[in-house]
Amino acid sequence: MAFELPNLPYGFDALEPHIDQQTMEIHHGKHHNTYVTKLNAAVEGTDLESKSIEEIVANLDSVPENIQTAVRNNGGGHLNHSLFWELLTPNSEEKGTVVDKIKEQWGSLDAFKEEFADKAAARFGSGWAWLVVNNGNLEIVTTPNQDNPITEGKTPILGLDVWEHAYYLKYQNKRPDYISAFWNVVNWEKVDELYNAAK
């Protein structure tokens, strides 16, 4: 069965003024859609068509070598963006077990946000910043391009796209401003759900 572009759980303008409508329309309808189209082309006629995107990306080493790069880039792009849309909400509220765990590990939510922001800003070129569960503990990691932490056995529960296509229309070269705005639209309820499933 072909992979499909998921619908957004909110309107394209729902995250204004933090993430603008035009960026959301292009990011979802063009960028993410292209990953889905290219992923489907890469896996057509292989047994990967019957697997979940999580299973494929977690086991990239088992993907045939001739399509491995295409699947890594486009499968990762599809998985990362599908999760990213769910991690955003116009009704952000900082609460849940995961917020308590963050405070326990970092001392405060602000200290966590600062480290996350620093690592996201320092990610050279295109990539992602993540909060992951690794052996029961929380870790902040970054990945290049469309790589996902599940390839390394870590479970992502919060992710931020720091490719320029995610912010350039509104923030231009000011990635730190985009990262700062991100905290206003984090879906902590979803982060908490993922944390409780992974711990």
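The backbone N, Cα and C atoms fix where each Cβ goes, glycine too.
Sequence-distant neighbours of PHE12 (variant position) (same chain, six or more apart, CB under 8 Å from its CB) are GLN21, MET24, GLU25, HIS28, listed in sequence order. While the structure shown retains the original residue, Swiss-Prot records the natural variant PHE12 to Cys with this note: In strain: 5SI5K.
The Cβ of THR23 (variant position) lies under 8 Å from the Cβ of ALA166, TYR167, LEU169, LYS170, each of which sits 6+ residues away along the same chain. THR23 (variant position) falls within a helix when secondary structure is assigned with DSSP. Looking at Swiss-Prot, the entry for natural variant THR23 to Pro says: In strain: NEM2021.
There are 13 other Cβ atoms within 10 Å of the Cβ belonging to GLU25 (variant position). Looking at Swiss-Prot, you'll find the natural variant GLU25 to Val noted as follows: In strain: 5SI5K.
Swiss-Prot lists HIS27, HIS81, ASP161, HIS165 with the feature Mn(2+) binding site, giving similarity to another entry as the kind of evidence. For the recorded site, HIS165 (Mn(2+) binding site), the DSSP three-state label reads helix.
The feature Fe(3+) binding site is assigned by Swiss-Prot to HIS27, HIS81, ASP161, HIS165, with similarity to another entry given as support. Counting every protein chain shown, 23 other Cβ atoms lie within 10 Å of the Cβ of ASP161 (Mn(2+) binding site).
For the natural variant VAL43 to Ile, Swiss-Prot gives this note: In strain: S087. The structure shown keeps the original residue. The number of other CB atoms found within 10 A of the CB of VAL43 (variant position), across every protein chain shown, is 24.
For ASP61 to Gly, Swiss-Prot lists a natural variant annotated as follows: In strain: S087. Shown in sequence order, the list is empty: the chain has no residue 6+ apart in sequence with a C-beta less than 8 angstroms from the C-beta of ASP61 (variant position).
Swiss-Prot lists GLY96 to Asp among its natural variants, and the accompanying note reads: In strain: NEM2021. Long-range C-beta contacts of GLY96 (variant position), restricted to its own chain and to partners at least six residues apart, with a cutoff below 8 Å, comprise TRP188, GLU189, VAL191, ASP192, TYR195. DSSP assigns GLY96 (variant position) to coil, not to a helix or a strand.
Contacts of GLN105 (variant position) defined by a Cβ separation under 8 A and a same-chain sequence distance of 6+ are given as PHE112, ASN137, LEU138, in order along the sequence. DSSP assigns GLN105 (variant position) to a helical segment in the three-state reduction. Natural variation at this site is recorded by Swiss-Prot as GLN105 to His, annotated: In strain: NEM2022.
In Swiss-Prot, a natural variant is listed as ALA111 to Thr, annotated with the note In strain: 1K07. Within 10 Å of the C-beta of ALA111 (variant position) there are 13 other C-beta atoms, taking all protein chains into account.
Neighbour count (other Cβ atoms within 10 Å of the Cβ, all protein chains): 20 for ASP147 (variant position). A natural variant is reported in Swiss-Prot for this position, ASP147 to Val, and the note states: In strain: A4065G.
Variant annotation in Swiss-Prot: ILE150 to Met, described as In strain: C4068G; the structure shown retains the original residue. All chains included, 18 other C-beta atoms sit within 10 angstroms of the C-beta of ILE150 (variant position).
Quoting Swiss-Prot on the natural variant ALA181 to Ser: In strain: 42M06. Close to ALA181 (variant position) in the fold, though at least 6 residues off in sequence, lie HIS18, ILE19, TYR171, each with a CB less than 8 Å from its CB.
Classification of GLU189 (variant position) by DSSP places it within a helix. In Swiss-Prot, the entry for natural variant GLU189 to Gly states: In strain: 41M06. The structure shown retains the original residue.
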| Any idea which of the binding-site residues HIS27, HIS81, HIS165 has the thinnest Cβ neighbourhood at 10 Å? | HIS165
